[in-house]
Structures are given as C-alpha cells and as structure tokens.
Amino acid sequence: MHRASHHELRAMFRALLDSSRCYHTASVFDPMSARIAADLGFECGILGGSVASLQVLAAPDFALITLSEFVEQATRIGRVARLPVIADADHGYGNALNVMRTVVELERAGIAALTIEDTLLPAQFGRKSTDLICVEEGVGKIRAALEARVDPALTIIARTNAELIDVDAVIQRTLAYQEAGADGICLVGVRDFAHLEAIAEHLHIPLMLVTYGNPQLRDDARLARLGVRVVVNGHAAYFAAIKATYDCLREERGAVASDLTASELSKKYTFPEEYQAWARDYMEVKE
C-alpha cells in the first residue's frame, strides 16, 4: 500500500481547501486513531490542543502542555498518518518567535496544516482567560509562521473567537490575517448562519469552523457556499475512548456498570477544580 509523503498529504489538504465541498475532521490523538480515521474514509483529521493535554498530561485545557510534548505526539501521528492532519497549535506557544519555532517543529513532525490563535495564552496574572491579543500582534504571528515554513504546501490558518468580540471586531481581525497572507481562517464561537454570513462575506480565503456540534450550523451545503471547507465538531472519539476504558476496567474489577458520562469522567480524572483554585490563588489580584 502506498504511503503518502508529508508533502503529498499537505497537497491533499490543499486540494480539500480548493474544492467546493465542506469536510468534517476526525479527532485523532494517537497513531491508532489516525489509522482508524483514514481507514474509515475521513478526508482529514485534527490533533486538538485540549485532547493532546488530556492524552499526554491527563490535565485540563489550561495551556499546560509544552511545545515539545505537543510535537512529540504530533510526530507519533505523523509517522503513520495516511490522511492530512491539522494541528491545533494554540497560541504558537509564545510570541512571534516562538510561533516560528512551532511551525518548524510541526512541519518536521509531518503535520499538513496548523492553526495559530489570537487568544492571550497562557492566562496572564490579573487578566481574563478570554482576553485576545491585539490585532497587530496577531498579524505578526501569522507573518512569522509564514516565514518559518519550508514546504509551501503546509497550510497556515489564523484562528479567532467570534464569541468573545463583536462582529465588526471579528471582521477587522480576519481581514487583517487574510491580508497578512494566512491560507485560511478558523472561527470559533459562531452562533448561527446569520453570524457566519456577516463575517464570511468579507473574506476570500477558505474557512474552518469549530462548531462543537452546534445544531444551528448543521447544513453542509450552506456552509460550503459560504466558503467553509473544514468543520470541527469536537472530539467525541477521544471521550468515548475514556468512557470505554473506564467501563472495561470497572467490569474487570467486578463492579457494575457506571452511569458516569464521558465528560464527567474527564473532569473526575483531570481535577479541573484544583487548577481553577490554583489560578485564583496565584494569578488573581487580591483586594
């Protein structure tokens, strides 16, 4: 069986972006899940930052995973992947220079595309966890990412959160990233089609949409007409794996089946309340 090179996988992803269809990603988190996704016919996969944190650290999504840890997991996937994989590279693990290092390492790992977001990460002392960096810094990160890539087929996608700012600010940011040379725009927090249309009409590069299964956005044909080429519904496969592991081990110990959901199990074993308490204790301004 022919195993596509990393460049060929990147070209395959570019072809998806150049098409007139809308594709749904498979959540891939290790080599086995990547092989399964390809065998089932998924056109592309995504290694989510939150999922990588769970898989590598058993920690909640508090930007705790390091670039090296993330790249190691991406490399394991890249060794076997027969489908293009997008890396959720969070904020690029630092400033624009860190973004350049991130691109170099993920390109070497075999990733087909990566997203760089403009959220202020990791959370800063005395700042809201939902703050965004300024547009100018976001543009600098995208320009740095483009400069750092060696294979021109590697897709650089600028990501922003449409839920945290008004639509005019979203348009301003996405236009700036488009002008900076981003190959695509990733939108999180889009409410419905009216919200999406207000943003999409200003853009001429492909869109990637993180919907988390939002029922207001379940129309692939309409999404495609608006320029959406990639949809991320979430990471249900990973959480199903957690649930299956828990239920299997409980049964081996002779326990009855549990009614805990996958989401509840994730919280049970990643201790988010502890991290939140530490953040309040060490990172908030005391009155």
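Note that Cβ sites are derived from N, Cα and C of the backbone, with glycine treated the same way.
This is the original sequence, none of the listed changes applied.
Annotated features in Swiss-Prot:
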- Ser50, Arg159, His235: substrate binding site (BINDING)
- Asp88: Mg(2+) binding site (BINDING)
- Tyr212 to Phe: 25-fold increase in substrate affinity and 23-fold decrease in activity (MUTAGEN)
- His235 to Gln: No change in substrate affinity and 3-fold decrease in activity (MUTAGEN)
- His235 to Ala: 2-fold increase in substrate affinity and 15-fold decrease in activity (MUTAGEN)
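Features as recorded by Swiss-Prot, highlighted on the structure.
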{"residue": "Ser50", "record": "substrate binding site", "Cβ contacts under 8 Å, 6 or more apart": "Pro60, Asp61, Asp88, His235"}
{"residue": "Arg159", "record": "substrate binding site", "Cβ contacts under 8 Å, 6 or more apart": "Thr115, Ile116, Glu117, Asp118, Ile185, Cys186, Leu187, Val188, Met208"}
{"residue": "Tyr212", "record": "mutagenesis position", "Cβ contacts under 8 Å, 6 or more apart": "Val232, Asn233, Gly234"}
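Taken residue by residue with DSSP, Tyr212 (mutagenesis position) is part of neither helix nor strand, so it is coil. Cβ neighbour count for Asp88 (Mg(2+) binding site): 21 (other Cβ atoms within 10 Å of its Cβ, all protein chains included). The number of other CB atoms found within 10 A of the CB of His235 (mutagenesis position), across every protein chain shown, is 21. In this structure, Ser50 (substrate binding site) is part of a helix by DSSP.
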